[in-house]
Amino acid sequence: MSKPNVAIIVAALKPALGIGYKGKMPWRLRKEIRYFKDVTTRTTKPNTRNAVIMGRKTWESIPQKFRPLPDRLNIILSRSYENKIIDDNIIHASSIESSLNLVSDVERVFIIGGAEIYNELINNSLVSHLLITEIEHPSPESIEMDTFLKFPLESWTKQPKSELQKFVGDTVLEDDIKEGDFTYNYTLWTRK
């Protein structure tokens, strides 16, 4: 079986690409949460599902009643884990490569955080796409951040919205979505 398509999906505050403060996201964007769920669960092939890969700290930050994330295979990475299928919905693995050897019937793989996983895997050749929700705020310096993406975006090409629409499928994509003081847009990037 061929390896599935691997994409990073993340919401980040421009211009510094901040993604968190004290282990939490410093915003609650209702439509962005819906987009995340729709994109990470949507499949086009029958009898397949998608996988979400996250670090152990991200897994632990999800309230227990919401774990595992439904309708997706949840892969939790930690250097201290042995590669092990826990049940039909959860896999523990020590690396992205070893986790992909344990999966079958997976259409797409989405890396969902946290920062250490994002910043390590951005340079992994398995990652072919970035789905970045670019968030703007009138005074971004007023939003407390202690966690940032270290993405070499000069090695990536931002795709037109039509390519994003093809990639995400049925999901309706608005422009300049406003929630509170935040404005955001969904973007797709591919390697140069």
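Every residue, even glycine, has its Cβ placed from backbone N, Cα and C.
Neighbours of Tyr118 (substrate binding site), defined as other CB atoms within 10 A of its CB across all chains, total 27. Secondary structure at Tyr118 (substrate binding site), taken from DSSP and collapsed to helix, strand or coil, is helix. Marked as NADP(+) binding site by Swiss-Prot: Ala11, 18-24, 56-58, 78-80, 113-120.
Summarising the annotation, Swiss-Prot assigns substrate binding site to Glu32, Ile33, Arg34, Tyr35, Phe36, Lys37, Arg72, Ile112, Tyr118.
Summarising the annotation, Swiss-Prot assigns domain 'DHFR' to 5-191 and lists sequence analysis as the type of evidence.
Annotation of the natural variant Ser2 to Leu in Swiss-Prot: In strain: SYNTEX CA755.
A natural variant is reported in Swiss-Prot for this position, Lys84 to Glu, and the note states: In strain: SYNTEX CA755. For Lys84 (variant position), the same-chain residues lying six or more positions away in sequence with a CB closer than 8 A to its CB are Ile91, His92, Ala93.
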- Intrachain C-beta neighbours of Ala11 (NADP(+) binding site), sequence separation six or more, cut-off 8 angstroms: Ile19, Met25, Trp27, Leu29, Glu32, Phe36, Ile132, Thr133, Ile135, Tyr184
- Query: Hey, does DSSP put Arg34 (substrate binding site) in a helix, a strand, or just coil?
  - Reply: helix
- Note on the structure: Cα nearest Arg79 (NADP(+) binding site) among binding-site residues (Arg34, Arg72, Tyr118) -> Tyr118
- Query: Restricting the comparison to the binding-site residues Arg34, Arg72, Tyr118, which residue's C-alpha is spatially nearest the C-alpha of Gly23 (NADP(+) binding site)?
  - Reply: Tyr118
